Amino acid sequence: MADVFEFELEGHESQASPQRHAYHYDNCTEIMEDDHMYSNVADGQISAPPPSSSYMEDPMMESIQLCASAINPPNVRVGPEDFQLLKVLGKGGYGKVFQVRKTTGSDNGQIFAMKVLQKATIVRNQKDTAHTKAERNILEAVKSPFICDLLYAFQTGGKLYLILEYLSGGELFMHLEREGMFMENVAKFYLSEIVVSLEHLHQQGIIYRDLKPENILLDAYGHVKLTDFGLCKEEIEGDQKTHTFCGTIEYMAPEILMRCGHGKAVDWWSLGALMFDMLTGGPPFTAENRRKTIDKILKGRLTLPAYLSNEARDLIKKLLKRHVDTRLGAGLSDAEEIKSHAFFKTTDWNLVYARQLEAPFKPNIENDEDTSLFDARFTKMTPVDSPCETNFSLNGDNPFVGFTYVAPSVLEMMNKGGHGGISVAHLASSMSRAGAAKSPRKPGDPETASILHGGHSNLFGHGPNSEAPQAFGYGIGSQMTTTTAGGAGIQQPYQSFSGGYPEDDAMDTSTPRASESRETTTGNGSTTTTRPSNVGSSASTPIPLPKRVM
């Protein structure tokens, strides 16, 4: 697939205040009691509270039994031995993604996706280590029906484990590969749910920065779930800008390429590129190599096929405005500008938020273990969690102290299963930072901000010495790399274009472009794979369905 980059530009974010991360979890359980009612305060005679037996006899008081099973309910702490490997969903330099079945606890028998990461590979780079911990924090903090959910996180001496919900609908990329392109009503469904998911991230002060078909998964009902938060930027308020050079080239906004600072509006450019991709068969700007692709993004004319509706053409043109100030969604109202566009005039946004719109494609799943919508190149592999050559102490200098996590939803399930009367909220606060993560973040509060959104990572990228093919949907995919074709490293982000932007007006045409190529870069170098460009046709001409090549 396409190249993904991340560069921290000196002189900008390097001057930001250092972030502190709360990775230590208390092992105690806090029990809150109501204030006692005291009498005779006026004359200085304060009666002692009644003995505890009096409370137990009061039918209005709730009994709380303190016992080992209540404070430390069984099966809260999990490990690799609690999961049965079923299938390989993906593989990369940092590790593998498996389909697994839980074999213990109240969720015994449930199917999950298990991402296994090699510590030795991650700790080679201090930044990778920090990003990995921050990525896990984002997965914990951001809860939305349109975001892939994290259920457990744990570690061994040599590996990190993330247990995510299994999304049997596969990647949107695979469906586009099969169909070639989508009809407008189909694209509208997916775009509406993507808009809502980006809106949620923006409201949390997060820029996504890597929207593309590979990072969009479908659940068993055909609804959208975003995954891969490795390129996110947190703590962005209002029109605040950041200066990291990152993203997947074909979907990157011009202001990222120009290194002039960017904000949340880069996600709306990517939405426009994705919309174009869905409706035409490929991204709007592609070429035979990376440099020419960037040149087209910065200076090329946008070519729109004639078969698109006026509303679709107008929305694409307004999203792909090179001048940020004129781009739809760049204002303070953010997603509201896009939701009110004529392309979505028939969309009931209340139904979108409630996930009550009927999906155009409902996966034909035989059972919970069905992996037919994932790449057979992976699922035919024998699932083996390979042994580690290097192990790290789980105490002392362990760089991943505090990585363990159990979702509140899991604790709630266990509580209903009869593990005592301790409040689930107390259990959650003792096992993780879930309580703090759900608290409103106050602008300008660095400690709270770091708890909520600890940073960005390349946790979901493939690491060095990775093997092709790569998995995309669950994130062991394209690495943020500085490797170019032939292995030459990029020392600086693209900077050859020094002039102003060309006109933003798109050129409508019915002339299809020739197929162009996208580069796929791995840690060992890069290869080039061909993907179709936008396909144009007249309204009376049958629309060819191009075949995507992965």
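The chain as shown is numbered from 1 upward.
Cβ coordinates come from backbone N, Cα and C, glycine included.
Per Swiss-Prot, active site, proton acceptor is recorded for ASP210, and the stated evidence type is sequence analysis. The feature ATP binding site is assigned by Swiss-Prot to LEU89, GLY90, LYS91, GLY92, GLY93, TYR94, GLY95, LYS96, VAL97, LYS115, with sequence analysis given as support. According to Swiss-Prot, the feature domain 'Protein kinase' maps to 83-344, an assignment based on sequence analysis. Residues or ranges marked as domain 'AGC-kinase C-terminal' by Swiss-Prot on the basis of sequence analysis: 345-415. Experimental mutagenesis at this site is recorded by Swiss-Prot as LYS115 to Gln, annotated: Probable loss of kinase activity. Enhanced axonal regrowth following axotomy of PLM neurons. For the mutagenesis of THR404 to Glu, Swiss-Prot gives this note: Phosphomimetic mutant which inhibits axon regrowth following axotomy of PLM neurons. The structure shown keeps the original residue. Quoted from Swiss-Prot, the note on mutagenesis experiment THR404 to Ala is: Abolishes phosphorylation and causes a decrease in the number of germline progenitors. Under mutagenesis, Swiss-Prot gives SER439 to Asp with this note: Phosphomimetic mutant which inhibits axon regrowth following axotomy of PLM neurons.
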LYS115, ASP210, THR404 screened against VAL97 (ATP binding site), Cα within 10 Å - retained recorded positions: LYS115
Rounded Cα-Cα span from LYS115 (mutagenesis position) to LEU89 (ATP binding site), Å: 9
DSSP-derived structure type at GLY93 (ATP binding site), helix or strand or else coil: coil
For LYS115 (mutagenesis position): DSSP state (helix, strand, coil): strand
For ATP, whose listed binding residues are LEU89, GLY90, LYS91, GLY92, GLY93, TYR94, GLY95, LYS96, VAL97, LYS115, the greatest C-alpha pairwise distance in Å: 14
Integer Å distance between the CA atoms belonging to THR404 (mutagenesis position) and the residue listed as 'active site, proton acceptor': 26
Of LYS91, LYS115 (the recorded positions), the residue whose Cβ has the fewest other Cβ atoms within 10 Å: LYS91
